[in-house]
Structure formats: structure tokens, C-alpha cells
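Q: Okay, here's the structure, questions in a sec.
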Amino acid sequence: MAGGGKHTPTPKAIIHQKFGAKASYTVEEVHDSSQSGCLGLAIPQKGPCLYRCHLQLPEFSVVSNVFKKKKDSEQSAAELALDKLGIRPQNDDLTVDEARDEIVGRIKYIFSDEFLSAEHPLGAHLRAALRRDGERCGSVPVSVIATVDAKINSRCKIINPSVESDPFLAISYVMKAAAKLADYIVASPHGLRRKNAYPSEIVEALATHVSDSLHSREVAAVYIPCIDEEVVELDTLYISSNRHYLDSIAERLGLKDGNQVMISRMFGKASCGSECRLYSEIPKKYLDNSSDASGTSNEDSSHIVKSRNARASYICGQDIHGDAILASVGYRWKSDDLDYDDVTVNSFYRICCGMSPNGIYKISRQAVIAAQLPFAFTTKSNWRGPLPREILGLFCHQHRLAEPILSSSTAPVKSLSDIFRSHKKLKVSGVDDANENLSRQKEDTPGLGHGFRCEVKIFTKSQDLVLECSPRKFYEKENDAIQNASLKALLWFSKFFADLDVDGEQSCDTDDDQDTKSSSPNVFAAPPILQKEHSSESKNTNVLSAEKRVQSITNGSVVSICYSLSLAVDPEYSSDGESPREDNESNEEMESEYSANCESSVELIESNEEIEFEVGTGSMNPHIESEVTQMTVGEYASFRMTPPDAAEALILAVGSDTVRIRSLLSERPCLNYNILLLGVKGPSEERMEAAFFKPPLSKQRVEYALKHIRESSASTLVDFGCGSGSLLDSLLDYPTSLQTIIGVDISPKGLARAAKMLHVKLNKEACNVKSATLYDGSILEFDSRLHDVDIGTCLEVIEHMEEDQACEFGEKVLSLFHPKLLIVSTPNYEFNTILQRSTPETQEENNSEPQLPKFRNHDHKFEWTREQFNQWASKLGKRHNYSVEFSGVGGSGEVEPGFASQIAIFRREASSVENVAESSMQPYKVIWEWKKEDVEKKKTDL
């Protein structure tokens, strides 16, 4: 979407704006077995997958029809829900006068006999108001009507969009509407009640349904002082079934009654998942002149600014004045019972943490101290936690921004097949420079064919542009472009939360600042700095660990660790920061005392039995990552550091005993880290190669094989270890002399994918191929049906076997299968040093022995150097009367360390081959078979 004009919200976006996290979508797969994805496939297969969506809202649920796409089923369910709610997307087209009239009509209906027994939360408030005593009997606080009733609140926003952030405006519009119902409604300065009493039979009937389950109850809440210097404290509310809970809250705030209490929107979550609200005093300016919310004097404005509660306003996104109480208590749909949950100081800090992109990620990973929002999205398989697009949507919802608009586009990009030719020589010592140059070129022009870009635009609810993010990079997959653009936007927003988010020295992504722009720096306001509850003296991070070693785990690896973090007072320092006195006579006594003090001054704040993260993307606390990358699997490490001031809010967000943690934070504490490295998965072979080669090595290998197929005029081809059929599928994209293609593999899943791809292409495209067959079998077994073919291929397969099995395959394929031409490729182990950057400069500085590079894939059983590969192929060819030619793809054979993927071409020299009876040995099972004559016959029959 170009420009900043209005866009029509989708049904799902409207549901999200109305209900947020309370709207739960569950999509189920519906398989259509009546249709077949691939005729002739011997493996049991599912039909096309369809989707049905179940949408659960607080008061009801709906089920969509069946659709081919998940998103269509979700939109359908949302549309059904809107119909059931009576919400019309065109409500935004209402005029201000029409909105005012609808508020009047809605208030009249709320105080009708019919609505008194409604299952709406406001109905429960009305019934509770009838149990109030004295002049308050039947009086409903005006803030309840303005906040709890969604229809009234939405109409108030039509009158003035500022209602979104200023709830007091909604109160004024409700009071103005009530003034037009003087014959029906009695309006006090703070509440509304019906002029004529409800019929006695209705009231008596309702009285019999009052729950006795809540006689009196203490509910934990959080008291947030207006003055920033004062500490946020745990508080207690006393609520009961015979008293309106707002009167109890008013009592704690020092107010006359609940009519003077302002209620915020729902936000955040308490310990058990219930959402919270803020309760505060309606500013006197509004109490004294509630019928007119405009035209404040300078004196009034000054008072309101001074009374604004910055911390409370920040966590709910609305203007809160005076002291406030954070609580989870209120009425829900379809219930007369008061719903409540304890809210702790820990809950308050978790809500604060969850307002930022980094905090959302931390909480979702259940690692508030250890985890960090990554600064790079590499692959979906390596990403842990919610995806960037999901986090961005949640962030926008929390800050009352419109749904992000993501627009993907494709564009042709030029080839980079000559990248290596531009570098005369690649040396191990020049790895970093080479990587930097190649990476820079890769970002601008990612490869042959088409690439994807994604643009993100974020608007306010009133359609003011907040952020436009247009990354220049292209990506091979559309989802990668979407996730990277979303992450860019999140990183831009993260700059506003530096004081809340940063754990020590966190790197920032500043390479693409030119990709993002904002129409005004004031559109999105930075959050208030949380008051440092202790000394504001700067704290330097000191990691006390063993001497720094060489990094042994490469970037792109996914590691699994077990860790625990504890807060402890350093026994070497007294509370005033001075070293303890030395007294030889009392050393033993002091040592015992320090040991006891240390033991009693340790608080476990966070632990995780197993968590995974990708190295080199900033997804983990830098101190943890730095230590882990120097470890080996099974190794245990521990170290300590002094937490920076910015980490105090995070520590309070995870600690269970806030009082004790605050006490420790005042005693110059340190963070004790204990880490066990459970496992390491190296960066994927595809990713490492993609960082250096465009087009990818896999495509270069296919092109190399095609060249020899054309030169040999082969008519039959067998792909040994065909996997998902990528080579066979690619062969159909080019004109060749091939008439018969065969694939062999031991993976039924891979063969099924191959069959589906080949089935589609062979039936749609005109080509010379007359037959195609896929076999389930081991290439270590001989099958006479594959004897004496024109060409055999075995690309990047043998390294997945044991080394002796690879040698066995070589013997059998040349002695029994006896192809005229055989192409075998395997990784060049010597090239791994460049791909993995496994020789950092610090090795020379530390005079340590160079580390051996790792295999390119965790599934590889071995990888050969050029010498090993040459010896294997040469001896094999000599024994079986084959000439051998060596080549490769990726890089150059004339410079060190040779080709990235080394290739041997075996050519049969003997003109005559012994005949083998076709039925003599046939261990392979036919999984799928296609014949051109069968297809043509069916067409003729039709």
C-alpha cells in the first residue's frame, strides 16, 4: 500500500482491535481424500489439505467453512463473529451526531428492565450497584459505563479519536448523553442511576441468584505512586459479594466512593493469565466540570501535568492521574461472580518489560534475563520463539497502533556466479575480509532469478504514519523477506526502550537506518525511564571468568544449554562498597561469617533446564554467548558479573520475592551464571554455502551435470541417492536427449515429494522423457534393472554414509551397475575453513594450534580432502577400467583451497559389457512409475 491514506481493516483486524489476546484462533486441517496428489504413488498419501478455523471469544465461539488457505478460514471466522456481535465495519462512516445519538440510545437501553438480567459484564455491574447502600444504591460509576461497554466506547472514539489515550473524554460524552435523558436517568457528578426504580419482582428474582461464594476476600494488588521517586509496592484489596469492589478500591485510594474511581482499559496479564486494569482518581478538573472536557485553563493544565502518573500511564497507554492501583478484579461475560486474581510487584515489572519488542521476546522465551531479541533473522529453522511478524503485531496492539501493513514484491536480480573470480585468491588469514566483501555484494544482488523484498508501514489508529521500513535486501524466500522487514521495524522501535531493555553491552543494528523513516519523531513517544530504586552510581560490567579462549562454536550454530542465574551479595565487599578489614587473628572467624552471609544472600532468579539459541544473532545475553562459544559439549562453566542499572527492572520482573531482591540490589550484588552446554548443531550446509555462492552450489552442481548429459547424448540416467528429486526435477527444465530417468533413495518421504514434483512437470510440459521411475532401495545393493545405463549421478550423497560404505558403493556402482558415465560430488573438507570462519585472528595472537574445521552438516559421517578424494577415485577407476577426470564447482581449482564441491567424472573405457539377466537381482521396490504412452493413451480415450 502506497502513501498514508486510509485502508479498510479486515474482519480479523477488527476482532484483534476489539479483543486482542482474548480472541483465540484454532485452525484444523481437513484432508480431502477424494483427490489424489500424485497418481501411481505406492506410498499412502493424503489428499489436498483444507482448513477450518474455530474462533473463541469471551462470550461465544464460531466455526468457519472449509478453505484452501489458513488465512481465508481465519478471516471467515472473524467475519462470522462480527455478524454475531452486530459490529459493522462501516461504523467508522458514522457522523459525530449519529455517534452521539447512538450513545444516548445505548444508555437508555442499559438502564432498561431487559438489560438488568443481561450476561454482559455491565449487567453484573448494574446488579452489584443495586446492592450498594444509601444514596449510592443503583448508581453505576460513569467510568464503568464509558469503559466496560464496547459500543459506547467505540462511539466515543468516533466523536474524538483522542479517547483512545484520554479516557476522561469518554466520561464527558457519556455525561452529555445522559443529560438528554433527564426524564429517565438521574446523573450525579460521578455516576448514573435509573430515575424510576426497577420492578420489585425483577429485583427480588435477581437477589436469589447472588453468589455466596465470595463473602470476604483479600486480593493482592500493586500500588503505583504518582511521584516517580516513590517505590511501587504490594497492596491488598478487601472485596466481598455484598459490596461493589470499586468502593473497596476507592477506600484504598482515599476517595469517597467508587463513583470517583477511573478505570483504564484491560492490558497485561497477572500471574495466572487474567488481564489487569488500573484504578485511579478522576482528576478534580473532570469531577468539577465533567460535562465539558474541553477548554482547560493554564492553571488546570499545569495541575494535570503535575498529577500525571508516568509509570501507570506507560503500562496502559492512557493518561492516568494521581496514585493508581493495578489489580485484576472485575466482572466477566456470563457470570455474576466477581473474577479476581492476585497481582504482584513482579507482575508490574513483567508488564513493563512486555511493552517493548525485546521484552515481548524475552517473556515468550521464558528467559527474561538470558534471552534477547535477535538483531538478525537467518532462517526459520534456526529462529527460536515467536517470529518477528508475530511480535510486531503484538507490539502494535499493545501500543494501540494499527495492524502492520506488509507488502511483498518481487524483482529480477542479476547473477553473482563470478563472485569468486573477482577475488584472485582466498587465504585463511583473509577470511573475514572475504566474508565482508561477499556479504556486502550478496545483500545488494542476491542471485540468479527473482528475489523478494518486503515493505512495512505502521500507522496510528487515526492513520498517521509512524514508521515506513523498506529494506533494500532481496531474499530468496518471501517469508524471509517478511520476517526480516518485521525485525527491522522491531529494532527501530527498540531504540525507544534502551533504558528498559539493555542487558549489559547489547549490539544495535544500525546498518540499515536509511531503510527506515518516520514522518515525525514525536508520533511514537519514548517510555518513561523507570525510577532507579537504589544508587544511580554507574555500574561497570565485570565478568569474572577464566582467561578468554578461542571461540570454538561458529556463528550460525544452534546450541542447547542448561543455565541458572542467581543474585548474590559479594562477600568481598561490605554494604558501603569497601573491602572487609584484614585481621589475621580473626581470619577463620571472618571466613565462617562470610560463608554464612554469602549462603544466606543468594537468590535464584532464573533458570532453564534446556533452551536453544543461534550463535551470532544476538539472541542470547552476550555474556552467556561469549562463554558458551568457548565451551565443548558436556562442559560446565560459571562466572559472575555486576548487573548494570538497566537490568534491575528485569531482575524484579523475574524474582519471586521482591522485598528480598530489593534488599540484595541495595547491597552491591552480582549475577552468578551457571551454564552447562548440552549440545551443538552446526550451521546448515545450505546456509554456509549460500553466504558465498550465487547461484547456490546445489544449482551449480545440477548445471555441471546437465553439461555432461548434453555432451554425452545420454538417453538413460540414474540418480543414486535422489532424495526429494531436485536433480531429476531440474533436468525437466532443460531440453536434453534423456528418455528414461530413474531415482533411487531409502527415504519414502523424500521419494513421495519427488514423485509429486515429477508428476506435475511430466504431465504439463512437452519433453523427450518417455518414462520415469522412483525406487525405494539402498544404493549399496545391486538391482539388475539399473545395469548399463548411459549416465549415473551421485551428488553430495556419499558423505552421508560411513566411510567404508562409501568405498563399498564405489566398488559396486562401477563393477555391477556399470554406467557409461558416472558423476560423483562430495564436499571439499579443506574449504570448510573459509565457510565456517574457523580460524580467527586471535589464534595467531594466542600462539595456539589452529582448530580443525567442522563438517558442513551434522548428518555427514565423513568429509574428504582433495588428496583423499583423488586417491579414492583414482584407485577405483583403475581397478574397474574407468578413466577419471577431476573438477568441481564453487571457487576455482587453481587457487587454494580448491573447489568448494569436488567432482569426479568416471568414463567407462571397455566397449563391451557382460549381459546381466534382468530378473536376476531386483531388491528395489517401485514407489512411483510414469510412462508417456499411458498418458497419451488416456488422452486418446477421452
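Each residue, glycine too, has its Cβ placed from N, Cα and C.
Residues as originally present; substitutions not included.
Look at Swiss-Prot and you will find Ser726, Asp745, Ser778, Ile779, Leu795 tagged as S-adenosyl-L-methionine binding site, backed by experimental evidence. Marked as Mg(2+) binding site by Swiss-Prot: Glu796, Glu799, His800, His860. What Swiss-Prot lists as domain 'DRBM' is 19-87. What Swiss-Prot records for 93-204 is domain 'HTH La-type RNA-binding', and it gives sequence analysis as the kind of evidence. What Swiss-Prot says about the mutagenesis result for Tyr109 to Ala is this: No effect on RNA binding and transferase activity. Among the mutagenesis experiments that Swiss-Prot reports, Trp333 to Ala is described with the note: Loss of RNA binding and transferase activity. One mutagenesis experiment named in Swiss-Prot is Leu604 to Pro, and its note says No effect on transferase activity. In Swiss-Prot, a mutagenesis experiment is listed as Arg701 to Ala, annotated with the note Reduces transferase activity. Asp719 to Asn appears in Swiss-Prot as a published mutagenesis result, with the remark: In hen1-2; alters organ development and floral determinacy. Experimental mutagenesis is annotated in Swiss-Prot for Glu796 to Ala, with the remark: Loss of transferase activity. Listed in Swiss-Prot is the mutagenesis experiment Glu799 to Ala, annotated as follows: Loss of transferase activity; when associated with A-800. Per Swiss-Prot, mutagenesis His800 to Gln is noted as: Strongly decreases transferase activity. Looking at Swiss-Prot, you'll find the mutagenesis His800 to Ala noted as follows: Loss of transferase activity; when associated with A-799. According to Swiss-Prot, the mutagenesis experiment Arg856 to Ala carries the following note: Reduces transferase activity. Experimental mutagenesis at this site is recorded by Swiss-Prot as His860 to Ala or Gln, annotated: Loss of transferase activity.
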Q: Cβ neighbours within 10 Å, counted over all protein chains: which one of the binding-site residues Ile779, Leu795 has the most?
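A: By the 10 Å Cβ neighbour count, Ile779 comes out on top.
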Q: Counting across all protein chains present, how many other Cβ atoms fall within 10 Å of the Cβ of Ser778 (S-adenosyl-L-methionine binding site)?
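A: Excluding its own Cβ, the number within 10 Å is 15.
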Q: Looking only at Cβ atoms, how many others are within 10 Å of the one on Glu796 (mutagenesis position)?
A: 20
Q: Just how many other Cβ atoms lie inside 10 Å of the Cβ on His800 (mutagenesis position)?
A: 16
Q: Nearest to Arg701 (mutagenesis position) by Cα, among Tyr109, Leu604, Asp745, Glu799 (recorded positions)?
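A: Sorting the recorded positions by distance from Arg701 (mutagenesis position), the top entry is Glu799.
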Q: Near Asp719 (mutagenesis position), which residues of its chain come within a Cβ-Cβ distance under 8 Å, counting only those 6 or more away in sequence?
A: Gly725, Leu727, Leu728, Ile741, Ile742, Gly743, Val744, Gly792, Thr793, Cys794, Leu795
Q: Please compute the mean pLDDT of the model over the domain 'DRBM' (19-87).
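A: The predicted confidence over the domain 'DRBM' (19-87), as a mean pLDDT, is 78.
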Q: Tell me whether Glu796 (mutagenesis position) sits in a helix, a strand or coil according to DSSP.
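A: Looking at the DSSP assignment, Glu796 (mutagenesis position) belongs to neither helix nor strand, so coil.
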Q: Which residues of the same chain, at least 6 positions away in sequence, have a Cβ lying under 8 Å from the Cβ of Tyr109 (mutagenesis position)?
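A: The answer is Phe115.
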Q: Which has the fewest other CB atoms in a 10 Å radius around its CB: Arg856, His860, the listed mutagenesis positions?
A: His860
Q: I want to verify one value. Collapsing DSSP to three states, which class is Ser726 (S-adenosyl-L-methionine binding site)?
A: helix
Q: A 10 Å Cβ contact count, applied to the recorded positions Asp745, Glu799: which residue has the minimum?
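A: Among the recorded positions Asp745, Glu799, the sparsest Cβ neighbourhood within 10 Å belongs to Glu799.
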Q: Can you break down the domain 'HTH La-type RNA-binding' (93-204) into helix, strand and coil residue counts using DSSP?
A: 71 helix, 9 strand, 32 coil
Q: Translate the DSSP assignment of Arg856 (mutagenesis position) into the three-state scheme.
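A: Reduced to three states, the DSSP call for Arg856 (mutagenesis position) is coil.
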Q: CA-CA, which of the recorded positions Ser726, Ile779, Glu799, His800, Arg856 lies nearest Leu604 (mutagenesis position)?
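A: Checked the recorded positions Ser726, Ile779, Glu799, His800, Arg856; minimum Cα distance to Leu604 (mutagenesis position) goes to Arg856.
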Q: Spatially, which candidate from the recorded positions Trp333, Ile779, His860 is nearest to Glu799 (mutagenesis position), comparing Cα atoms?
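A: Result for Glu799 (mutagenesis position): the nearest of the recorded positions is His860.
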Q: Under a three-state reduction of DSSP output, how is Trp333 (mutagenesis position) classified: helix, strand, or coil?
A: coil
